[in-house]
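Only one structure is covered here, and it is reproduced in the block below.
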Amino acid sequence: MAREVKLTKAGYERLMQQLERERERLQEATKILQELMESSDDYDDSGLEAAKQEKARIEARIDSLEDILSRAVILEEGSGEVIGLGSVVELEDPLSGERLSVQVVSPAEANVLDTPMKISDASPMGKALLGHRVGDVLSLDTPKGKREFRVVAIHG
């Protein structure tokens, strides 16, 4: 049996939107490929080969998204008392006062460029956050090295 993929509601919706965009791209890539095949005298044409490769990449992305979505289990919003999958966590460095906001998500949703930063529950940082409560101080491995953070707030 295929393993379930836990997603937040927003993550599920974002992946559905990506799937729709990829399907639109596939239609366009198919149209371009057909036009190239009809106009090409030489089937070894590099433009034709590039179009075939692009179509294959899009199809692979669609397959991947469909697989993830078919196994998706949408998470219920948490109580906000304990950090779990889907929780948005406000952290503060007790020494500098620097604040950091992260959301603990499944690997399928992880994206450090999002705001708040989406951290995989399978990552070292994600694993370290799980189960903590407001007021807890924990040591996290960050790009700046090991740092102490205090949990200031937990949402969802």
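Backbone N, Cα and C define each Cβ position, glycine as well.
What you see is the original sequence, not a version with the noted changes.
Under the heading of mutagenesis, Swiss-Prot lists LEU75 to Cys and annotates it as follows: Lacks inhibitory activity and is insensitive to pH; when associated with C-135. In the three-state DSSP reading, LEU75 (mutagenesis position) counts as coil. A simple way to gauge crowding: the CB of LEU75 (mutagenesis position) has 19 other CB atoms within 10 angstroms, across all the protein chains here.
There are 11 other CB atoms within 10 A of the CB of GLU77 (mutagenesis position), with all protein chains counted. Mutagenesis annotation in Swiss-Prot: GLU77 to Cys, described as Strong inhibitory activity and insensitivity to pH; when associated with C-156; the structure shown retains the original residue.
Within the same chain, residues at least 6 positions away in sequence whose Cβ sits under 8 Å from that of GLY135 (mutagenesis position) are ARG150, VAL151. Looking at Swiss-Prot, the entry for mutagenesis of GLY135 to Cys says: Lacks inhibitory activity and is insensitive to pH; when associated with C-75.
Cβ contacts within 10 Å of GLY156 (mutagenesis position), excluding its own Cβ and spanning all protein chains shown: 17. GLY156 (mutagenesis position) carries neither a helix nor a strand DSSP state and counts as coil. GLY156 to Cys appears in Swiss-Prot as a published mutagenesis result, with the remark: Strong inhibitory activity and insensitivity to pH; when associated with C-77.
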Check: What's the CA to CA span in angstrom from GLU77 (mutagenesis position) over to GLY156 (mutagenesis position)?
Finding: 5
